[in-house]
Amino acid sequence: MNVQEALNLLKENGYKYTNKREDMLQLFADSDRYLTAKNVLSALNDDYPGLSFDTIYRNLSLYEELGILETTELSGEKLFRFKCSFTHHHHHFICLACGKTKEIESCPMDKLCDDLDGYQVSGHKFEIYGTCPDCTAENQENTTA
């Protein structure tokens, strides 16, 4: 998904174009990580000083409903990112320190299906959490300094 595809999808579903919506979508396009509503508000606050959490959440929910954004939850907080445009099946590693994601090509369901004989699986989501190499290196530098 990219910004133009997302804007077209909004238009096709009867939602009007606004600079605010485009800027919010651009924020996700420029990020390789999951973002919280607070991240979005902080990033857009200078350009839109009266922007509220309600407006942010309403748009994030709309984007999720239309399949523009995908979500995950960490420590009880919902995080958002552009829906992957990859056409192949994959999963993600998510850095708990910075939110950056890395695509994982292999799928554990390939091995688990044998254990689910007779069950009809309708879908699955697999995420691995930890610390990315950049954050690990930064953490090691901070502890040795």
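The backbone N, Cα and C atoms fix where each Cβ goes, glycine too.
According to Swiss-Prot, the mutagenesis experiment Glu70 to Ala carries this note: Does not affect repressor activity. What Swiss-Prot says about the mutagenesis result for Cys84 to Ser is this: Decrease in repressor activity. Under its mutagenesis annotations, Swiss-Prot gives His89 to Ala the following note: Decrease in repressor activity. Under its mutagenesis entries, Swiss-Prot includes His90 to Ala with the note: Decrease in repressor activity. Cys95 to Ser appears in Swiss-Prot as a mutagenesis experiment; the accompanying note says: Lack of repressor activity. Here the residue is the original one, but Swiss-Prot notes a mutagenesis experiment at this spot, Cys98 to Ser: Lack of repressor activity. The mutagenesis experiment Asp110 to Ala is recorded by Swiss-Prot, whose note states: Does not affect repressor activity. One mutagenesis experiment catalogued in Swiss-Prot, His124 to Ala, is accompanied by this note: Strong decrease in repressor activity. In Swiss-Prot, the entry for mutagenesis Cys132 to Ser states: Strong decrease in repressor activity. The structure shown retains the original residue. Cys135 to Ser appears in Swiss-Prot as a published mutagenesis result, with the remark: Strong decrease in repressor activity.
All features noted in Swiss-Prot, drawn onto the structure.
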residue: Glu70; record: mutagenesis position; contacts (Cβ under 8 Å, 6+ apart): Glu64, Phe80, Arg81, Phe82, Lys83, Cys84
residue: His89; record: mutagenesis position; contacts (Cβ under 8 Å, 6+ apart): Cys107
residue: His90; record: mutagenesis position; contacts (Cβ under 8 Å, 6+ apart): Cys84, Glu103, Ile104, Glu105, Cys107
residue: Cys95; record: mutagenesis position; contacts (Cβ under 8 Å, 6+ apart): Arg33, Thr101, Gly130, Thr131, Cys132, Cys135
residue: Cys98; record: mutagenesis position; contacts (Cβ under 8 Å, 6+ apart): Arg33, Cys132, Asp134, Cys135
residue: Asp110; record: mutagenesis position; contacts (Cβ under 8 Å, 6+ apart): none
residue: His124; record: mutagenesis position; contacts (Cβ under 8 Å, 6+ apart): Met109
Looking at the mutagenesis positions Cys84, Cys132, Cys135, the one with the fewest other Cβ atoms inside 10 Å is Cys84
Cys95 (mutagenesis position), DSSP three-state class -> strand
Does DSSP put His124 (mutagenesis position) in a helix, in a strand, or in coil?
coil
